[in-house]
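Participant: Quick one: the structure is below, questions incoming.
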Amino acid sequence: MAANAFVRARIDEDLKNQAADVLAGMGLTISDLVRITLTKVAREKALPFDLREPNQLTIQSIKNSEAGIDVHKAKDADDLFDKLGI
């Protein structure tokens, strides 16, 4: 597929430079990233990344789970259903 269209965007120069440095470390340019991202959007009909950020409760729950705090275990499905009361 021939690359014959241009995409322009106004962004903060410092942000652009930071991103370019990170991408250069990966062997990519900003143009490479835009091309890869747009290709995935066109193919998958969705963003190739999640824009949602976890709220404080979710963040704390993840930390607790990773630390083994307030983690509930079940021996099998029947035990789980009993603990859930179903």
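For all residues, glycine too, the Cβ spot is worked out from N, Cα and C.
Substituted residues are absent from this model; it holds the original ones throughout.
Since this is a predicted model, take the numbers as computed values, not measurements.
This is the feature table in Swiss-Prot:
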type	residues	note
MUTAGEN	R10 to A	Nearly complete loss of promoter repression, YafQ-(DinJ)2-YafQ no longer binds DNA
MUTAGEN	R35 to A	About 90% loss of promoter repression, YafQ-(DinJ)2-YafQ no longer binds DNA
Participant: Which residue among the mutagenesis positions R10, R35 has the fewest other Cβ atoms within 10 Å of its Cβ, if you could check?
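Facilitator: Least crowded of the mutagenesis positions R10, R35, by Cβ count within 10 Å, is R10.
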Participant: Could you tell me the C-alpha distance between R35 (mutagenesis position) and R10 (mutagenesis position) in angstrom, no decimals?
Facilitator: 17
Participant: If you run the three-state DSSP split on R10 (mutagenesis position), which class comes out?
Facilitator: coil
